[in-house]
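The note that Swiss-Prot attaches to the published mutagenesis Asn39 to Gln is: Complete loss of PAH transport activity. Swiss-Prot lists Cys49 to Ala among its mutagenesis entries, and the accompanying note reads: Decreased cell surface expression level and PAH transport activity. Complete loss of PAH transport activity; when associated with A-78; A-99; A-122; A-172; A-183; A-200; A-362; A-335; A-379; A-402; A-427 and A-434. Here the residue is the original one, but Swiss-Prot notes a mutagenesis experiment at this spot, Cys122 to Ala: Decreased cell surface expression level and PAH transport activity. Complete loss of PAH transport activity; when associated with A-49; A-78; A-99; A-172; A-183; A-200; A-362; A-335; A-379; A-402; A-427 and A-434. Quoted from Swiss-Prot, the note attached to the mutagenesis of Cys183 to Ala states: Decreased cell surface expression level and PAH transport activity. Complete loss of PAH transport activity; when associated with A-49; A-78; A-99; A-122; A-172; A-200; A-362; A-335; A-379; A-402; A-427 and A-434. Under mutagenesis, Swiss-Prot gives Cys434 to Ala with this note: Decreased cell surface expression level and PAH transport activity. 80% decrease of PAH transport activity; when associated with A-49; A-122 and A-183. Complete loss of PAH transport activity; when associated with A-49; A-78; A-99; A-122; A-172; A-183; A-200; A-362; A-335; A-379; A-402 and A-427.
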Amino acid sequence: MAFNDLLKQVGGVGRFQLIQVTMVVAPLLLMASHNTLQNFTAAIPAHHCRPPANANLSKDGGLEAWLPLDKQGRPESCLRFPFPHNGTEANGTGVTEPCLDGWVYDNSTFPSTIVTEWNLVCSHRAFRQLAQSLFMVGVLLGAMMFGYLADRLGRRKVLILNYLQTAVSGTCAAYAPNYTVYCIFRLLSGMSLASIAINCMTLNMEWMPIHTRAYVGTLIGYVYSLGQFLLAGIAYAVPHWRHLQLAVSVPFFVAFIYSWFFIESARWYSSSGRLDLTLRALQRVARINGKQEEGAKLSIEVLQTSLQKELTLNKGQASAMELLRCPTLRRLFLCLSMLWFATSFAYYGLVMDLQGFGVSMYLIQVIFGAVDLPAKFVCFLVINSMGRRPAQLASLLLAGICILVNGIIPRGHTIIRTSLAVLGKGCLASSFNCIFLYTGELYPTMIRQTGLGMGSTMARVGSIVSPLISMTAEFYPSIPLFIFGAVPVAASAVTALLPETLGQPLPDTVQDLKSRSRGKQKQQQLEQQKQMIPLQVSTQEKNGL
């Protein structure tokens, strides 16, 4: 409780918290756009083979003479006749060939995408999904690397670097001359965006008192959801993929400029043993919050007394290996990894297939964003009233059930299937909201950012595996849905192994975690003893004593 008392002394939730939270959270609007950007920049418009250069369509009988029809009576996308198909014996054999002269695309909805510019269709169709997978690989690498660096160098320095990297790599991707260069810059964007997400949560949470952490976590979730609305609007207004890529990347230059005014986490300073910087940060916050007199009362000696436990126990450098060495941290790491993986695995299985719903992609994008608002509000109520653990369990379990039921319903029931998918997506968005907050509250300060980074890493593993599972639909259409639904249902059971953090102070050390666990065991023993006392009295009364 020592550091929380210091926060209250310098103003609790004051002007500084409101300003910094707003500035840190604002870029998340466009982070949501980057994560699902390829739904629009890599959209696949209707297309068919281009007839040979020497073809005379007016003489041959029109375009239909060169294009075979599929089972639905539509022109084939990847095949054409080698000669005009006019019903003669020579040309009526059904012999086809690939699109040797390229493709003709329907540009009415999407004037230009990476698919149409680099012909990522037919035999090259897998390259479209590869670009998104490489972006997620970047997110995975960024979560691992920058999560560790943030625990070593601080949250503020890493955020400044991440804003610049996102702005530069995103802008360069918009001017990529070929597919390979585009993928490289998208990977770099993914690395920095992963770090922005986890550093945003941590920096805000470490400057907030206990009773406000759930509010901040919910706010971050809502900003991300609003970013999905924003993407639909920007993509509709800017349909050209290069212009859209620029529109969601250039604003990060603004974030890079104002991020120099962020104040580093005093909690991180103290956990690193740098009391001079801790004092300076707290006094600066006190001035902004109008608590100069309270800030003046602070000194190195006061901090040494207040933070004696943290300074004694936080001597070692945090590393990812600590998550496996310590039994207490190892159990947390394994359980949280399963929750992160399951949430991301099912989430991206749904949101990266907007064209599969058979309706306007812009409309589905808006609906997917809209469902987050009530879903996250309900999650917020559960988090604050019942706790983090029930909220995490319910969101994963309900999401899995919705997806599993969706796999059973026949394909013709479009409205029901879409409704279940939207409901499942809302539950998974709530799960993301909860797991960010829950993870940050479970790990001690000395390794919190590393823990969040490793959790985000497991989430990216899920998002990378998800497209591979989607490919199993070629064998049976419902196989992906059964898998996407079963994983979160199974993972929901893991929440029973995690402690509740509602109303608990943030742990600063591993010792805090162990003390909390021992305190819970003692409380359970006392409750059992209280239940046994009336029974003993009742037995004595029956014996006439």
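Including glycine, each Cβ sits where the backbone N, Cα and C put it.
Positions of Swiss-Prot features highlighted on the structure.
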residue : record               : Cβ neighbours (10 Å)
Asn39   : mutagenesis position : 22
Cys49   : mutagenesis position : 26
Cys122  : mutagenesis position : 15
Cys183  : mutagenesis position : 22
Cys434  : mutagenesis position : 31
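For Asn39 (mutagenesis position), the nearest neighbour among the mutagenesis positions Cys49, Cys122, Cys183, Cys434, judged by Cα separation, is Cys183.
Cα separation, Cys49 (mutagenesis position) to Cys122 (mutagenesis position), rounded: 10 Å. Straight-line distance linking the Cα atoms of Cys434 (mutagenesis position) and Cys183 (mutagenesis position), rounded to a whole number, equals 31 Å. Between the CA atoms of Cys122 (mutagenesis position) and Cys183 (mutagenesis position) there is a gap of 19 Å, rounded to the nearest whole number.
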